[in-house]
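Under the heading Zn(2+) 1 binding site, Swiss-Prot lists Cys166, Cys169, Cys190, Cys193, citing sequence analysis as support. The Zn(2+) 2 binding site annotation in Swiss-Prot covers Cys182, Cys185, Cys212, Cys215. Annotation source Swiss-Prot lists domain 'VHS' at 15-143. Swiss-Prot lists 258-277 with the feature domain 'UIM', giving sequence analysis as the kind of evidence. For the published mutagenesis Arg183 to Ala, Swiss-Prot gives the following note: 100-fold loss of affinity for PIP3 and accumulation in the cytosol. Where Swiss-Prot documents Cys215 to Ser as a mutagenesis experiment, the accompanying text is: Accumulation in proteinaceous aggregates devoid of membranes and no interaction with PI3P. What Swiss-Prot notes for the published mutagenesis of Leu269 to Ala is this: Loss of protein phosphorylation at Y-329 and Y-334; when associated with A-270. One mutagenesis experiment catalogued in Swiss-Prot, Ser270 to Glu, is accompanied by this note: No interaction with ubiquitin. Under its mutagenesis annotations, Swiss-Prot gives Ser270 to Ala the following note: Loss of protein phosphorylation at Y-329 and Y-334; when associated with A-269. Recorded in Swiss-Prot as a mutagenesis result, Tyr329 to Phe carries the remark: No change in the phosphorylation level. Loss of protein phosphorylation; when associated with F-334. Under its mutagenesis annotations, Swiss-Prot gives Tyr334 to Phe the following note: No change in the phosphorylation level. Loss of protein phosphorylation; when associated with F-329.
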Amino acid sequence: MGRGSGTFERLLDKATSQLLLETDWESILQICDLIRQGDTQAKYAVNSIKKKVNDKNPHVALYALEVMESVVKNCGQTVHDEVANKQTMEELKELLKRQVEVNVRNKILYLIQAWAHAFRNEPKYKVVQDTYQIMKVEGHVFPEFKESDAMFAAERAPDWVDAEECHRCRVQFGVVTRKHHCRACGQIFCGKCSSKYSTIPKFGIEKEVRVCEPCYEQLNKKAEGKASSTTELPPEYLTSPLSQQSQLPPKRDETALQEEEELQLALALSQSEAEEKERMRQKTTYTAHPKAEPTPLASSAPPAGSLYSSPVNSSAPLAEDIDPELARYLNRNYWEKKQEEARKSPTPSAPVPLTEPAAQPGEGHTAPNSMAEAPLPETDSQPITPCSGPFSEYQNGESEESHEQFLKALQNAVSTFVNRMKSNHMRGRSITNDSAVLSLFQSINTMHPQLLELLNQLDERRLYYEGLQDKLAQIRDARGALSALREEHREKLRRAAEEAERQRQIQLAQKLEIMRQKKQEYLEVQRQLAIQRLQEQEKERQMRLEQQKQTVQMRAQMPAFPLPYAQLQAMPTAGGVLYQPSGPTSFPATFSPAGSVEGSPMHGVYMSQPAPATGPYPSMPGTTADPSMVSAYMYPTGAPGAQAAPQAQAGPTTSPAYSSYQPTPTPGYQSVASQAPQSLPAISQPPQTSNIGYMGSQPMSMGYQPYNMQNLMTALPGQDASLPAQQPYIPGQQPLYQQMAPSTGPPQQQPPVAQPAPTQGPPAQGSEAQLISFD
C-alpha cells in the first residue's frame, strides 16, 4: 500500500460505482495521477482493480475494465509488469468463460486484442500475444480493432540513481550532507543543488516535489512562457484606436518645468516642517521618558481616508509662510553646511541612491538632489539607542509581519503621492495648494527615519549572519582537522596494536622455541638415563654370567657327590607306596643358579653337610662318579601277592604304566627284599612332557668315567625335555616302579602310569634290585 491508499480506494469505488450512467473520467484520471506520482503502488492498484473486475455486478466489472484500460495506457511500465503476466491473462480467460454479460465479454476481448497489439514488440510481455493467439484458435470472436486504440503514450518518472557524491557540485555525502533525488531526472543531489520544489505535469505529478536546479529552470521556463502569453494585452485593446496612439509622454515646455520646480520646493518646505515637528516631539519624549521607544507608524502616518481629503483651513496658514521658508531653502551654503555636519555625525544614514526613488516625483533632474539631502541633517539630533530598538524588538519576538506592513504602507504612500502629483501636473494645478500632497509628503517624511532604522537593522543582521557563516566555516574546518587528527590517532593506535601483536607473536615464537629446546633436552636426558639403565642391566647380566661361569668352574674343580640327590628324599606313606615328588623342593643351605632346573647336577651344589645315607646301598669307594651316570637305587620289590593298580586309576596317558615283575639281580648290589621297610631316597626329576626311557633290567657295566666339564654340560637340563633326541631310548630297558609292601599294614600301590610293554628281554624272576639311569 502507499500513502494515498485511502484516496485511491475512494476514487476506485467512485469510478466503478454501479449507480453510474456513464464512465467517470475525472475519477479515473485522478487514479492514474495517484499511480504515476507514486502515492499508490502499481501492484496494490492492479490487485484492487482485479477485485472490482471479478465483481458479480456486470456494471461494476465493466467500469473496472475501463479503469484498467486507462491505467495501462497512462501509468507506464510498472502497471504493464503487473497486468501483462500469465496470472492476469489466466484470470481474464476464466472471467470470460463464466461471464454471461455481452458488454463485459466484448470488453475483455477488446482489451486482450489491444494489449497484444501494443506489446507485440516486447519479449517480456509475450504472454499477452500467446493468450490472444490461443483464444483465436479456441474460436473467440474479437471485435473490430483500430490501431489508435493500442497507442500508449505514458511517460513515467525515471528511476532514482544512487551515488556517493552530488551529481552537480560533486560534494561527498556524509552525516551532514544528505542525499536528495530529483523527481524529474532521477539524479542524486545535495541539499543546496536540489532546494527547489515544482510540479511535473508530464509525469502526472500535480503536487510540488523536490527537483534540481536545471530541471526547475526548465519546468518554470515553460510555465513563464505560458504565463507571458496569457498576460498579453487583450484583443479588444489591440483592435481599438487607442492602441494606435503613441505611448510616449508628451514633451514638456518651460511652463511644465517651472511647475515641477515649484513642486519640488513645496516638498522641501513640507519636509522641513515635518522634521521640525518630529524634533520637538522627540525632545519632549526624551525628557519625560529617556529610554522610550519611538512612536509607532500608525501615530505618525495619517489614516487612509485623510490622504485624499482636502482641508482648506489647514493648508491656509502654511501658504502664508511660503516666502521666508522659500528664501531659506534657496540658500545653498546652508544646505552644504548641513551635509558636512551629517557626514561628521556618528549616526549611520541610508545611502543617497536608496532614497531617490521614494522621493523622486517625476522626471526632474535638479530637484531630487535637494530633496534627498533634506532629511540628512535631521539625523544628527537622533540618539543611537533608538536605532537599535527595532532590531532588539525583532530579536525579542517581533515578527516580520510588522516590517512587511510598514513597507507596504510606505509603498502605498509613495505610489499615491506620485500619482497625485502626476494628476496635478496633468490638470495644471499647483501642488502647493494641494493639501493631500502635503499630508502624503508629511507621512512619507515621518516614515523615513524608520526606514533608515530598518536598513540599519538589516545591515546589522547581515553582518551578524556573515559572522555566523564565518564561525560555521571555522567550525567546519575545525571539524575537518579534528576528524583528520582522529583518523591519524586511530591509525597510530592500529599501528601500535599491530606492533604489539607482532611483538607478542615474536615472544610466543621465542618461548615456543625455548620450550622445544627444553623438550629436546628433556628427551635427550631421558634417553641417556634409559641407555644408562640398559648398560647397568647389561652389566648385571654380565656379572650373573660371570658368577655362573665361576660356579661352573668351581663345580668342575670339586669332586662329584656319590649321591647327587641324597637330600631329595620322599617319605613313604602309611601303605608303603613311594610317590614321585610333583614339584621342586627347596632345601636349606642350597644354591640354585638362574636357569638351573631342579634335579640337575648344578642344583644343590652348595648344600650343607650331606646327611648320612640311610639307604641300604653304600657308596662306591675311591672312585670318581661319571656325571652322565646317576646313582641307581635298589627298590625293594613288593609282596608276592601285590598286584598292579587297575588302569582306571592311571594318571596321564603319556606316562608309562606300572608293571610288576621280578628284577634280575645285578652284580655288586645286594637284595633288600627281606629288610624292613624304610625311607628310600626319592628321585626328583624335572617335569617332562614325553615318555622317559628308563634303564632296563639288563646288566650294565659300572665303569665310571672321569668327572669333566664336557660331561657336566651334557648333563645340564638346559635342553628342551620335549625333544626325544635328548632322551635316548635303550633297547631292552624296562621301566620299573617298585611296589613296596611294608611289614605292617595292608599292601598299597603306587599310582599306576601307562607304560608300554617291554620289547626286549624276558622278565626277571625273584625279588631283586634294578638299576635305573636318568639322563
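Easy rule for this one: first residue shown is 1, then count along the chain.
Cβ atoms are placed via backbone N, Cα and C, with glycine included.
The noted changes are left out; the structure has the residues it started with.
Mapped onto this structure are the features recorded in Swiss-Prot.
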{"residue": "Cys166", "record": "Zn(2+) 1 binding site", "DSSP (3 states)": "coil"}
{"residue": "Cys182", "record": "Zn(2+) 2 binding site", "DSSP (3 states)": "coil"}
{"residue": "Cys190", "record": "Zn(2+) 1 binding site", "DSSP (3 states)": "coil"}
{"residue": "Cys212", "record": "Zn(2+) 2 binding site", "DSSP (3 states)": "coil"}
{"residue": "Ser270", "record": "mutagenesis position", "DSSP (3 states)": "helix"}
{"residue": "Tyr334", "record": "mutagenesis position", "DSSP (3 states)": "helix"}
Near-site residues: Zn(2+) 1, ref Cys166, Cys169, Cys190, Cys193, CB cutoff 8 A to centroid: Glu165, His167, Arg168, Arg170, Val171, Phe189, Gly191, Lys192, Ser194
Around the Cβ of Cys166 (Zn(2+) 1 binding site), the count of other Cβ atoms that are within 10 Å: 22
Shortest C-alpha distance to Cys166 (Zn(2+) 1 binding site) - which of the recorded positions Cys185, Cys212, Cys215, Tyr334: Cys212
Cβ-based isolation winner (fewest other Cβ atoms within 10 Å) among the recorded positions Cys169, Cys190, Cys215: Cys169
Environment of Cys182, Cys185, Cys212, Cys215, the listed Zn(2+) 2 site - residues of the same chain whose CB lies within 8 A of the CB centroid: Arg183, Ala184, Gly186, Gln187, Phe189, Ser194, Val211, Glu213, Pro214, Tyr216
Secondary structure content, the domain 'VHS' (15-143) (per DSSP, counts of residues): 95 helix, 0 strand, 34 coil
Top Cα neighbour of Cys185 (Zn(2+) 2 binding site) in the set of recorded positions Cys169, Cys193, Cys215, Ser270, Tyr334: Cys215
Among Arg183, Cys212, Ser270, which are recorded as recorded positions, the nearest neighbour of Cys190 (Zn(2+) 1 binding site) by Cα: Cys212
Recorded positions listed as Cys185, Cys212, Leu269, least Cβ neighbours within 10 Å: Cys185
Packing count at Ser270 (mutagenesis position) (other Cβ atoms within 10 Å of its Cβ): 22
Nearest recorded site to Tyr334 (mutagenesis position) by CA-CA distance, among binding-site residues Cys169, Cys182, Cys193, Cys212: Cys193
Residue among the recorded positions Cys182, Arg183, Cys193, Tyr334 whose Cβ has the most other Cβ atoms within 10 Å: Cys182
10 Å Cα neighbourhood of Arg183 (mutagenesis position): matching binding-site residues from Cys169, Cys193, Cys212: Cys212
Segment confidence, the domain 'VHS' (15-143), expressed as mean pLDDT: 89
